[in-house]
Amino acid sequence: MKPRRPSCADSGSDSDSRDPEKFESAMRRRMAANARERKRMQGLNTAFDRLRKVVPQWGQDKKLSKYETLQMALSYIMALNRILSDAGRHVDPQKDWLNLQFDGLQTEGYFMHYDSPVESDCMLSSFSYHYESL
């Protein structure tokens with residue numbers, strides 16, 4: 001964006017009274033630009049208000065600033081991402097539970113070895129543990 005040079009309309013000089021059409025044109029452009037900026041800021045403030053409603057505030061009584069809102073949103077998104085990635089590691093909770101049981105058996109000196117995945121799956125189905133989702 002190139003720098004704006006002050007015009008005669010800005011200076012309030014005698015030329016304003018000599019060329020009212022230029023002055024009115026500049027005023028209309030300035031009013032239109034101000035209206036666009038006001039509308040942009042209202043949209044931005046509305047977006048921040050909506051973000052504040054979905055981001056946990058953890059006991060804050062005062063309204064969060066824009067900066068604080070962005071920081072809280074970032075922390076919240078990262079926490080949700082961690083939860084999802086941790087949940088992704090435990091796709092099959094029955095097998096995870098079974099692996100924990102086998103680990104316990106191995107530490108006690110009982111080692112079970114299966115030659116095929118079918119035998120392992122049969123063993124898995126014989127356990128009565130059922131995962132209950134939240």
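Just so it is clear, glycine is given a Cβ too, placed from its N, Cα and C backbone atoms.
The helix, strand and coil residue counts that DSSP assigns across the domain 'bHLH' (28-80) are 42 helix, 0 strand, 11 coil. Here Swiss-Prot flags 28-80 as domain 'bHLH'.
Over all protein chains present, the Cβ of LEU44 (mutagenesis position) has 11 other Cβ atoms lying within 10 Å. Swiss-Prot gives this note for the published mutagenesis LEU44 to Pro: In th241; no retinal ganglion cells.
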